[in-house]
Amino acid sequence: MFLEIPRWLLALIILYLSIPLVVYYVIPYLFYGNKSTKKRIIIFVLGDVGHSPRICYHAISFSKLGWQVELCGYVEDTLPKIISSDPNITVHHMSNLKRKGGGTSVIFMVKKVLFQVLSIFKLLWELRGSDYILVQNPPSIPILPIAVLYKLTGCKLIIDWHNLAYSILQLKFKGNFYHPLVLISYMVEMIFSKFADYNLTVTEAMRKYLIQSFHLNPKRCAVLYDRPASQFQPLAGDISRQKALTTKAFIKNYIRDDFDTEKGDKIIVTSTSFTPDEDIGILLGALKIYENSYVKFDSSLPKILCFITGKGPLKEKYMKQVEEYDWKRCQIEFVWLSAEDYPKLLQLCDYGVSLHTSSSGLDLPMKILDMFGSGLPVIAMNYPVLDELVQHNVNGLKFVDRRELHESLIFAMKDADLYQKLKKNVTQEAENRWQSNWERTMRDLKLIH
């Protein structure tokens, strides 16, 4: 009997009978996966999770609202305990392709992007069914196009703009905007950002740029200023700084016998990724001029202990420069600290130094907010958008070259009244913390209620 039925009719019957199977099982499996009863967000950073503080703050803030957070990125160091111990946050470790000599940098970049594409697709397939995906930009390639494609599952896209990826690449190619790789990066950011449901920026200047240059919807763009998280606090008044310096395991080995903060010796700190947009040479040059001032003009200048935290491609170069110089009044230490010890170090310092200049001229260094939260006035390299954060002689000092930095260091080291004024203003500034600022911005975007 079945043999007499036309093939087209048999196919139609099979198709008709398979509709419930497709609708109730296949489509939910493909697009929703293990859909959670909680609101669920994927947070993606193509960087080290433990040293991506703003991304970690996002994860913690969503978790506090009861959301299920899927935090994706490289885990190259110990995760902050507040992340690893949070039952609402699941960390997904991505493998990172490391360069092992041989081959040109362009070939390696292509291999790395292809490796990232496969890794991201695999991970997003496992996490399908999420309500939102938040990606950090930069980098934009390959995560931004993939995140836009992921919207087909019904997921809404949030881009957290830390900077412009093409501007960082442009810096690498000596400012050449028309280099093919720079143009590709620019087009990827401009085109795919239009598909975002929400855009968060770190400055008002960046928000205006995205609206005017990328023609993004103003209603979908909001400024979420970096603010210090709760772990960044000034040193409690009942704790002796000198005692802490000589007893805390993470720092005591750097404190020489003749160094005494109670006798006026000072500690400064800078955090850096040792990239071209942060010239550590300016700080080293200023400290050399300080040394010269001590020898030739003012023997009353206090000792300076300078901590340089972080790691990156130019670190070895600067370490060698420090080793080759005969320091008499300054001691410079390169350190790499855990997420728990870094706030403790800031508590013990007098001033923070920021050498960030911004490849785009539109972002702000988060390290300054960490320093403010710890009660540190900041001596910062000046560029136009910095006015959104640092006001000269109010909550910090500004400079444009090593000589101005040297002059700022002299004022900072010797003028106790200036220090007290700056510290008071910084303490007031730091009262506005991340969580309250985050919730206010998210409500304005109607992301939360």
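Note: Cβ is positioned from N, Cα and C throughout, glycine not excepted.
Those substitutions? Not in this structure, it's all original residues.
In the three-state DSSP assignment, the secondary structure recorded for Glu278 (mutagenesis position) is strand. Long-range C-beta contacts of Glu278 (mutagenesis position), restricted to its own chain and to partners at least six residues apart, with a cutoff below 8 Å, comprise Thr272, Leu355, His356, Thr357. Listed in Swiss-Prot is the mutagenesis experiment Glu278 to Lys, annotated as follows: Abolishes enzymatic activity.
A mutagenesis experiment is reported in Swiss-Prot for this position, Gly310 to Asp, and the note states: Abolishes enzymatic activity. Taken residue by residue with DSSP, Gly310 (mutagenesis position) is part of neither helix nor strand, so it is coil. For Gly310 (mutagenesis position), the same-chain residues 6+ apart in sequence whose C-beta sits under 8 angstroms from its C-beta are Ser271, Thr272, Ser273, Phe274, Trp336.
Annotation note: His356 (mutagenesis position) sits in a strand segment as assigned by DSSP. While the structure shown retains the original residue, Swiss-Prot records the mutagenesis experiment His356 to Gln with this note: Abolishes enzymatic activity.
Quoted from Swiss-Prot for the published mutagenesis Asp363 to Ala: No effect on enzymatic activity. Cβ contacts within 10 Å of Asp363 (mutagenesis position), excluding its own Cβ and spanning all protein chains shown: 24.
Annotation of the mutagenesis experiment Asp370 to Ala in Swiss-Prot: No effect on enzymatic activity. Within the same chain, the residues at least 6 positions away from Asp370 (mutagenesis position) whose Cβ sits under 8 Å from its Cβ are Pro53, Pro228, Phe232, Ser271, Tyr342, Pro343, Leu346, listed in sequence order.
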